[in-house]
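As written in Swiss-Prot, here are the features:
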MUTAGEN   THR55 to Ala  No loss in its ability to induce IFN-gamma
MUTAGEN   TYR76 to Ala  No loss in its ability to induce IFN-gamma. Significant reduction in its ability to induce IFN-gamma and reduced ability to promote addition of permissive chromatin-remodeling mark H3K4Me2 to the IFNG promoter region; when associated with A-52 and A-224
MUTAGEN   TYR117 to Ala  No loss in its ability to induce IFN-gamma
MUTAGEN   LYS208 to Arg  No effect on DNA-binding or its nuclear localization
MUTAGEN   TYR219 to Phe  Significant loss of ABL1-mediated phosphorylation and loss of transcriptional activator activity; when associated with F-225 and F-304
MUTAGEN   TYR265 to Phe  Significant loss of ABL1-mediated phosphorylation and loss of transcriptional activator activity; when associated with F-219 and F-304
MUTAGEN   TYR265 to Phe  No loss of interaction with RUNX1
MUTAGEN   LYS321 to Arg  No effect on DNA-binding or its nuclear localization
MUTAGEN   TYR437 to Phe  No loss of interaction with ITK and GATA3
MUTAGEN   TYR525 to Phe  No loss of interaction with RUNX1. Loss of interaction with ITK and GATA3
Amino acid sequence: MGIVEPGCGDMLTGTEPMPSDEGRGPGADQQHRFFYPEPGAQDPTDRRAGSSLGTPYSGGALVPAAPGRFLGSFAYPPRAQVAGFPGPGEFFPPPAGAEGYPPVDGYPAPDPRAGLYPGPREDYALPAGLEVSGKLRVALSNHLLWSKFNQHQTEMIITKQGRRMFPFLSFTVAGLEPTSHYRMFVDVVLVDQHHWRYQSGKWVQCGKAEGSMPGNRLYVHPDSPNTGAHWMRQEVSFGKLKLTNNKGASNNVTQMIVLQSLHKYQPRLHIVEVNDGEPEAACSASNTHVFTFQETQFIAVTAYQNAEITQLKIDNNPFAKGFRENFESMYASVDTSVPSPPGPNCQLLGGDPFSPLLSNQYPVPSRFYPDLPGQPKDMISQPYWLGTPREHSYEAEFRAVSMKPTLLPSAPGPTVPYYRGQDVLAPGAGWPVAPQYPPKMSPAGWFRPMRTLPMDPGLGSSEEQGSSPSLWPEVTSLQPEPSDSGLGEGDTKRRRISPYPSSGDSSSPAGAPSPFDKETEGQFYNYFPN
């Protein structure tokens, strides 16, 4: 016991030679597949039981080899797993002075001084808009908005009365003690000792910065001091902070910070823990945390220099509503004076008598002539107008849209043809004054043409009756005049009403019946429907 057999090296150091296959058959290693130690005997194959260790140990569980997975020549004897030592598949820590494990698959070798599992590194990059100081973590709430302005070099307006910042400073704080009291304030410091000027579309340095300007450079949050739970409950906003260039400002000194124009500044957030009984003015470096965000740098100006910054302010600042309204009102007045474009069912020209002169630019089916008996009507696609009877002949459409008829006076001019192919400018057509009516009116129409009724002979002379316009509808003549003998020329020829016997004299005889007798009135009443 304790003597290592010759030809067998230490397995831990990797010096054990591979067993030779000479003189060994396939069944020679069957006795080595499983190892059964004798009671009270130690495992001779475990090199850790050698005399070099000097300490005995008790045997553990056996780990047999997987049957049938390897050939006999490649089967290694099993090794007992001892409590307190790594089992199969586990690794020993690297020995002292070793270089650790070699790099594998492109991964560098770990630092041996850091052990097998090195701890986290503290120099990792923080995400944008987040700063850490000790246990406190502060995030810039409107980081994305500040980044947009920072791409074009943020500008802040300063005035005598003071102007609020936009974007304003807003932070989210974490890591404070809920019951401790903290004081928060913002100060503004110079970024460099240069004077800036906007030239050729960019900001360039020109000369040295002016001397320190007297005035307030500190703005304390109105809620200070307060508990940590109060500060962490919601965002800490400095929206009431104002910037001014008035050196002798005496009003609202605590709400304004005095700056110089054309200088670059950097705002900073200070969080100071206030102890009980300690004055607010007293602060030490041990309980003060300062947070700086590079994207909040700005150049103080009295008027915006970069047009990109001006547009960003108008688009994102809710207080710039007046700028947007003035800009939009310049075009709103023009839009209101111009009528909206007509719809597809609206005719652009209102003068129907001159429609044939435009080569039928806006044709409308069944406009001047009645529709075919079997043709369906599209009540939506046809336009509707309310005009004189000589301009329209589709009374059914008015009834469909529930419009009341109204008689409008007809303007003098050429009449509209009611037949297909009729040309107003035909030679000899002239400009007739009397309207033309279709041979047969629609029985369902709401309008009935009016014709002239004879007047009382005692009310006026025949010349006045002949010159008076037609006001009464045409009815079947009692006795037609001799001039109306040509009835075969057309049904559309007008016929004059004469209740008296035909004669060459237009004056009525003394014994002629009155047109207002009962017999005469009955024939007029038969014309009108009940």
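Glycine is no exception: its Cβ is also placed from the backbone N, Cα and C atoms.
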- In three-state terms from DSSP, label LYS208 (mutagenesis position) for me. strand
- Query: Since the record lists LYS208, TYR219, TYR265 as mutagenesis positions, which of them has the fewest other Cβ atoms within 10 Å of its Cβ?
  - Reply: LYS208
- Note on the structure: Spacing of the two Cα atoms, LYS208 (mutagenesis position) and TYR265 (mutagenesis position), in whole angstrom, works out to 14
- Query: For TYR265 (mutagenesis position) and TYR219 (mutagenesis position), what Cα-Cα distance in Å is obtained after rounding to a whole number?
  - Reply: 15
